[in-house]
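> Take this structure first; my questions come after.
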Amino acid sequence: MATPHINAEMGDFADVVLMPGDPLRAKYIAETFLEDAREVNNVRGMLGFTGTYKGRKISVMGHGMGIPSCSIYTKELITDFGVKKIIRVGSCGAVLPHVKLRDVVIGMGACTDSKVNRIRFKDHDFAAIADFDMVRNAVDAAKALGIDARVGNLFSADLFYSPDGEMFDVMEKYGILGVEMEAAGIYGVAAEFGAKALTICTVSDHIRTHEQTTAAERQTTFNDMIKIALESVLLGDKE
């Protein structure tokens with residue numbers, strides 16, 4: 001049944017949901033990659049759609065910006081609509097010199113300055129990691145598509161406009177591949193409620209060099225990321 005934030009019914013969502021931050025990107029994914037897509041949510045403009053990809057039922061829905069927003073939507077999808085796997089597909093900023101614009105990053109784990117997972121985990125540190133099989137399937141899908149993908153840790157920041165420039169030095173030292181705002185929260189929700197999750201990001205800007213991708217470049221590499229996510233779902237069905 002419908003929740004305060006999702007006006008769908010049980011069965012409207014597939015067991016796998018791709019989740020970009022922007023609901024308009026969810027609409028783009030549905031219109032570009034899915035067949036027979038239909039809208040299943042529009043509360044607060046957070047659009048959700050369900051269709052098929054190569055015959056496989058898949059849903060896509062926006063999650064908004066930041067851990068509080070994505071935590072609400074992922075929790076409700078899992079506990080109220082029976083979703084088993086969530087794949088966040090979004091953008092990130094790079095800090096390492098060898099990570100370039102348009103690189104695809106598969107988030108094996110996610111560090112964070114958010115306290116949300118500590119609240120969930122009785123004030124202890126929680127290792128926010130992706131599901132291993134989902135990581136492996138994404139890596140295999142990228143290889144099959146001929147797309148280079150980096151695998152490693154993300155950093156999920158609470159502040160987009162952070163005043164702490166020195167923290168980027170620490171991230172570089174620890175080999176953080178990309179900075180975004182949601183992965184650690186999604187991994188925490190999935191762990192708490194017995195689901196599986198993965199984050200795949202495209203590098204849209206470089207925090208050190210201030211380089212940014214153009215709108216056209218973002219769209220091209222965004223499509224690559226979506227192809228990896230969708231093909232990884234099909235590989236997961238073969239397990």
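Cβ coordinates are placed from backbone N, Cα and C, and glycine is handled just like the others.
At each noted site, the model still has the original residue.
Got these off Swiss-Prot a minute ago, pasting:
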- H5, E180, M181, E182, S204, D205: purine D-ribonucleoside binding site (BINDING)
- G21, R25, R44, R88, V89, G90, S91: phosphate binding site (BINDING)
- R25 to A: Severe loss of catalytic activity. 20-fold decrease in affinity for phosphate (MUTAGEN)
- D205 to A or N: Severe loss of catalytic activity (MUTAGEN)
- D205: active site, proton donor (ACT_SITE)
- R218 to A: Severe loss of catalytic activity (MUTAGEN)
> Nearest of the recorded positions to R88 (phosphate binding site) by CA-CA distance, picking from M181, E182, R218?
E182
> Take the C-alpha atoms of R44 (phosphate binding site) and S204 (purine D-ribonucleoside binding site) and report the distance between them in angstrom, rounded.
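Given the Cα positions, R44 (phosphate binding site) is 26 Å from S204 (purine D-ribonucleoside binding site).
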> Could you give the maximum C-alpha to C-alpha distance in Å for the residues H5, E180, M181, E182, S204, D205 that bind purine D-ribonucleoside per the record?
31
> Given the recorded positions G21, R25, V89, S91, R218, which lie within 10 A of S204 (purine D-ribonucleoside binding site) by CA-CA distance?
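So the list is S91, R218.
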> Which value in Å gives the longest Cα to Cα span across the phosphate site residues G21, R25, R44, R88, V89, G90, S91 as recorded?
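Among the residues the record ties to phosphate, max Cα distance equals 22 Å.
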> Give the distance between the Cα atoms of S91 (phosphate binding site) and E180 (purine D-ribonucleoside binding site), rounded to the nearest whole Å.
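Cα-Cα, rounded: 7 Å.
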> Determine the most Cβ-crowded residue among the recorded positions H5, R25, R44, R88, R218, using a 10 Å radius around each Cβ and all protein chains in the structure.
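Neighbour-count leader: R88.
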> State the count of C-beta atoms found within 10 angstroms of the C-beta of G21 (phosphate binding site), not counting that atom itself.
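The answer is 20.
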> Name the one residue among H5, R25, D205, R218 whose Cα is closest in three-dimensional space to that of V89 (phosphate binding site); these are the recorded positions.
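Checked the recorded positions H5, R25, D205, R218; minimum Cα distance to V89 (phosphate binding site) goes to R25.
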> 10 Å Cβ neighbour count around S204 (purine D-ribonucleoside binding site)?
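Cβ-Cβ neighbours of S204 (purine D-ribonucleoside binding site) within 10 Å number 21.
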> E180, E182, D205: which of these recorded positions has the highest Cβ count within 10 Å of its own Cβ?
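Sorting the candidates by Cβ neighbours within 10 Å, the top entry is E182.
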> Relative to the Cβ position of V89 (phosphate binding site), how many further Cβ atoms are located within 10 Å?
23
